[in-house]
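Read the structure below first, then the notes.
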Amino acid sequence: MSTKQHSAKDELLYLNKAVVFGSGAFGTALAMVLSKKCREVCVWHMNEEEVRLVNEKRENVLFLKGVQLASNITFTSDVEKAYNGAEIILFVIPTQFLRGFFEKSGGNLIAYAKEKQVPVLVCTKGIERSTLKFPAEIIGEFLPSPLLSVLAGPSFAIEVATGVFTCVSIASADINVARRLQRIMSTGDRSFVCWATTDTVGCEVASAVKNVLAIGSGVANGLGMGLNARAALIMRGLLEIRDLTAALGGDGSAVFGLAGLGDLQLTCSSELSRNFTVGKKLGKGLPIEEIQRTSKAVAEGVATADPLMRLAKQLKVKMPLCHQIYEIVYKKKNPRDALADLLSCGLQDEGLPPLFKRSASTPSKL
């Protein structure tokens, strides 16, 4: 028998009801996580006929085929029915549709969240085209910032939904808020484990930029480049995430954590990633219009590349990798030419600060 002592902060929290706004693959996967922690989980989807189909088949045949929904998960197209009684609210609506949702349907929901002080977990990734804002910033226009936290990290929907071991970060400006949500979202079987952080900016930047970089990784794969090139892209891309995070005032602690390096490595390395798949097709010569026309799922990196470049320009942050990916997606630049331009940048210092201080009296042994 284990003799390990558990403090109060280690004890998991269980709720009566949770609501997930956003019925895509990831929203459904998070509903499956919450089904282990709540008596009732409600998932909002705007199309009433599709809601009926999902509830009848007990499977999200639209976005997550093959995963049987837990018995305590219900889909609904009624916003008020969805949130009524909820003790936690998750937003997984695509970034470009978030503002429209609040403006059209958010009135009573906003009042409910404020009155009940319901914690809101932002799980959407990207940058809004019209304002260059991240998802938590958009929602922060409608709900008080102290209610908002961010979930980010390496988490393919199919693995989350089927209980394959997953670790993510939950970020809040108040570490105690993050720790409470950590106890709500982490499951008793430890298949879904959350780590708390205060770097909300780093989590949102990393979550958005990694999707653009994953397109680049896919392009390199489509061009027949190897794993060495992928590793270089991941590392240099991580520094672009670091620089943008710094420019936006983040403390950077999330950049080399689960939300940063962890999610970037995953998204850039697997065809389970929609963004990687889009990039691979671009690398093989398919036009972006055809790729998007034949794909049901949203590849957030495509929508993010343009506002990302405008934001970087505004902040005077150099992001050469992301710039070339933008050129491929939006300017129809030949992927091989984009690669050649990257390689012609000349020899440079690596640009990483030392991690350890060494006194002059202690010379290196190497």
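A Cβ is built for glycine as well, from the same backbone N, Cα and C atoms used for every other residue.
If you look for the noted substitutions, you won't find them, since the model keeps the original residues.
Taken from Swiss-Prot, the feature NAD(+) binding site covers G22, S23, G24, A25, F26, G27, F97, K125, A157, R274, V298, E300. Quoted from Swiss-Prot, the note on mutagenesis experiment K125 to A or M is: Loss of activity. Under the heading substrate binding site, Swiss-Prot lists K125, R274, N275. One entry in Swiss-Prot concerns the mutagenesis experiment K210 to A or M. Its note says: Loss of activity. For K210, the entry in Swiss-Prot reads active site, proton acceptor, with the evidence type a curator's inference.
Rounded to a whole number, the distance between the Cα atoms of F97 (NAD(+) binding site) and R274 (substrate binding site) is 19 Å.
There are 19 other CB atoms within 10 A of the CB of V298 (NAD(+) binding site), with all protein chains counted. For G24 (NAD(+) binding site), the nearest of the recorded positions by C-alpha distance turns out to be K125; the candidates were K125, K210, N275. Taking the C-alpha positions, the distance from A157 (NAD(+) binding site) to N275 (substrate binding site) comes to 14 Å. For the pair N275 (substrate binding site) and F97 (NAD(+) binding site), the C-alpha distance works out to 19 angstrom. The two recorded residues, V298 (NAD(+) binding site) and K125 (mutagenesis position), have Cα atoms 11 Å apart. Following the DSSP three-state reduction, the secondary structure of A157 (NAD(+) binding site) is helix. Sequence-distant neighbours of F97 (NAD(+) binding site): no residue of the same chain at least 6 apart has a C-beta under 8 Å from its C-beta. For the pair K210 (mutagenesis position) and F26 (NAD(+) binding site), the C-alpha distance works out to 16 angstrom. Apart from K125, R274, N275, the substrate site neighbourhood in this chain, defined by C-beta within 8 angstroms of the site C-beta centre, holds N211, A214, T267, S273, V298, A299, E300, G301.
For F26 (NAD(+) binding site), applying a Cβ distance below 8 Å and a minimum sequence separation of six or more within one chain yields V92, C123, S155, A157, V160.
G22 (NAD(+) binding site) sits 12 Å from K125 (mutagenesis position), taking the Cα positions as reference.
Here the Cβ of R274 (substrate binding site) has 23 other Cβ atoms within 10 Å, regardless of which shown protein chain they belong to.
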